[in-house]
Structures are given as structure tokens and as C-alpha cells.
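Below: one structure in C-alpha cells.
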Amino acid sequence: MALLTAETFRLQFNNKRRLRRPYYPRKALLCYQLTPQNGSTPTRGYFENKKKCHAEICFINEIKSMGLDETQCYQVTCYLTWSPCSSCAWELVDFIKAHDHLNLGIFASRLYYHWCKPQQKGLRLLCGSQVPVEVMGFPEFADCWENFVDHEKPLSFNPYKMLEELDKNSRAIKRRLERIKIPGVRAQGRYMDILCDAEV
């Protein structure tokens with residue numbers, strides 16, 4: 001399995017509200033772990049957005065291509081740098097409805113356009129369709145770091161300090177997500193009534 005470089009993880013899972021110079025693009029990455037209920041070895045991999053295919057759609061296509069045994073249950077855990085956009089939320093819900101032998105859990109480092117109504121609706125749709133969406137905390141960042149990152153090369157930073165900082169930053173994002181899950185709740189001091197049609 002291909003692994004992320006430590007620097008890619010450090011940059012792309014960075015959940016600070018504002019970036020410092022030099023600026024860099026925050027890409028959409030999805031790391032997944034598929035664990036059979038029978039205790040077999042988990043399958044892992046990752047995807048990033050392509051020009052005409054979001055990482056979530058690449059993930060769905062990959063799982064479909066595996067020809068999984070539908071008489072067996074599987075736990076699927078996904079770690080994303082950005083929460084799914086509204087379009088991908090619908091695709092994920094349809095996918096899980098058609099594959100009820102899969103239990104999917106989504107953990108995101110950051111919330112994608114969280115102030116926009118379509119994205120809020122997408123997150124609520126997922127949570128209401130037995131696809132829990134949560135913000136990554138220390139356990140999820142640590143698990144992602146351990147299982148999806150190449151640790152062979154020397155590091156230019158302290159990984160434990162990085163994980164602690166990610167966990168600290170995630171607390172405000174978790175509160176934001178909890179407000180989104182409840183329609184009509186005030187967010188950032190104002191009603192979340194901004195219309196936004198932006199998509200990547």
C-alpha cells in the first residue's frame with residue numbers, strides 16, 4: 001500500500017483556522033480502513049481529489065471493485081482532510097443504502113465550507129442516514145499517522161507535539177459541527193443563513 005509522506009500529513013491534516021506563509025493548497029485526502037468482521041487483516045488505502053473525481057467518489061468506486069462478500073459485515077473508517085461536500089454526501093448515503101453490510105464512519109480534520117447551507121445539509125444528511133460524521137481528535141489523528149504515513153525517513157518536526165496541536169485545534173471545530181447538526185442553532189454569533197453554491 002502506498003503511504004503518505006510525513007510532510008504531506010503535517011501539511012494536509014493541519015486544522016489551523018489560518019495558514020502561515022508560505023501558503024500552500026489544502027488538498028482533499030481520504031484515508032480508509034476496511035475491516036472484516038471475521039477478524040481478517042484490514043485493507044487500507046488513500047485517495048485525493050482528481051480533476052473530475054472527488055476523493056470520496058474514488059473511494060466508493062474502489063470499494064465497489066473489491067467484490068466484497070455481502071454475507072459478511074465490514075467496518076469502514078475514513079479519515080478526511082475536508083468533510084464531504086454536499087454532492088459527495090448524497091453519493092455516500094446512496095452507496096451505504098445499497099450496501100447495508102458496510103458500516104461507515106467518517107472523521108474529518110476540517111469542515112468544508114461549513115457556513116454554507118448546502119454543505120450543512122449534506123452533513124446532516126449523512127448523520128441522519130447512519131453515516132456518522134465526526135471531527136478528528138487525538139485518537140483519530142494518531143491512528144491515521146500510525147497506519148497511513150511512511151515513517152522510514154527522518155522527521156523535521158516532533159510528531160507528538162504535532163498531534164497534540166491538532167487535537168487542541170479540533171475542539172472548536174467539534175463545537176462547530178455539533179451546532180451544524182442542529183438546524184437553526186446560532187453559529188459564530190449569527191444565524192447560519194448564508195447561501196452558497198460553491199463547489200470544488
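Start at 1 and count along the chain as shown; that gives each residue its number.
Using the three backbone atoms N, Cα and C, a Cβ is placed for every residue, glycine included.
Sequence unchanged from the original; the noted substitutions are absent.
Pulled these features from Swiss-Prot for this protein:
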{"type": "DOMAIN", "residues": "4-126", "note": "domain 'CMP/dCMP-type deaminase'"}
{"type": "MUTAGEN", "residues": "ARG18 to Glu", "note": "Increased DNA deaminase activity"}
{"type": "MUTAGEN", "residues": "PRO22 to Ala", "note": "Decreased DNA deaminase activity"}
{"type": "MUTAGEN", "residues": "LYS51 to Glu", "note": "Does not affect the DNA deaminase activity"}
{"type": "BINDING", "residues": "HIS54, CYS85, CYS88", "note": "Zn(2+) binding site"}
{"type": "MUTAGEN", "residues": "GLU56 to Ala", "note": "Abolished DNA deaminase activity"}
{"type": "MUTAGEN", "residues": "GLU56 to Gln", "note": "Reduces the ability to inhibit the retrotransposition of LINE-1 elements"}
{"type": "ACT_SITE", "residues": "GLU56", "note": "active site, proton donor"}
{"type": "MUTAGEN", "residues": "GLU70 to Arg", "note": "Partial resistance to ubiquitination and degradation by an ECS complex hijacked by HIV-1 Vif"}
{"type": "MUTAGEN", "residues": "TRP90 to Ala", "note": "Resistance to ubiquitination and degradation by an ECS complex hijacked by HIV-1 Vif"}
{"type": "MUTAGEN", "residues": "ASP94 to Ala", "note": "Resistance to ubiquitination and degradation by an ECS complex hijacked by HIV-1 Vif"}
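I would like each feature placed in context: is it buried or exposed, what are its neighbours, and how far apart are things?
Other Cβ atoms within 10 Å of the Cβ of ARG18 (mutagenesis position) number 4 in total over all chains.
Within 10 Å of the C-beta atom of LYS51 (mutagenesis position) sit 4 other C-beta atoms, taking all shown protein chains into account. Annotation note: LYS51 (mutagenesis position) sits in a coil segment as assigned by DSSP.
Cβ neighbour count for HIS54 (Zn(2+) binding site) (all protein chains, 10 Å cutoff from its Cβ): 22.
Of all Cβ atoms in the protein chains displayed, 25 besides its own lie within 10 Å of the Cβ of GLU56 (mutagenesis position).
The secondary structure of GLU56 (mutagenesis position), as reduced to three states from DSSP, is helical.
All chains included, 11 other C-beta atoms sit within 10 angstroms of the C-beta of GLU70 (mutagenesis position).
Under the DSSP three-state reduction, TRP90 (mutagenesis position) is assigned to helix. TRP90 (mutagenesis position) has a Cβ environment of 16 other Cβ atoms inside 10 Å.
Other C-beta atoms found within 10 angstroms of the C-beta of ASP94 (mutagenesis position) number 12, with every protein chain shown included.
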Out of the mutagenesis positions listed (ARG18, LYS51, GLU56, GLU70), which are within 10 Å of CYS88 (Zn(2+) binding site), Cα to Cα?
GLU56
Which one is it: of the mutagenesis positions ARG18, LYS51, GLU56, GLU70, ASP94, whose Cα lies the shortest distance from the Cα of CYS85 (Zn(2+) binding site)?
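That would be GLU56, nearest by Cα distance.
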In the domain 'CMP/dCMP-type deaminase' (4-126), how many residues does DSSP put in helix, strand and coil?
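Split by secondary structure, the domain 'CMP/dCMP-type deaminase' (4-126) comes out as 41 helix, 35 strand, 47 coil.
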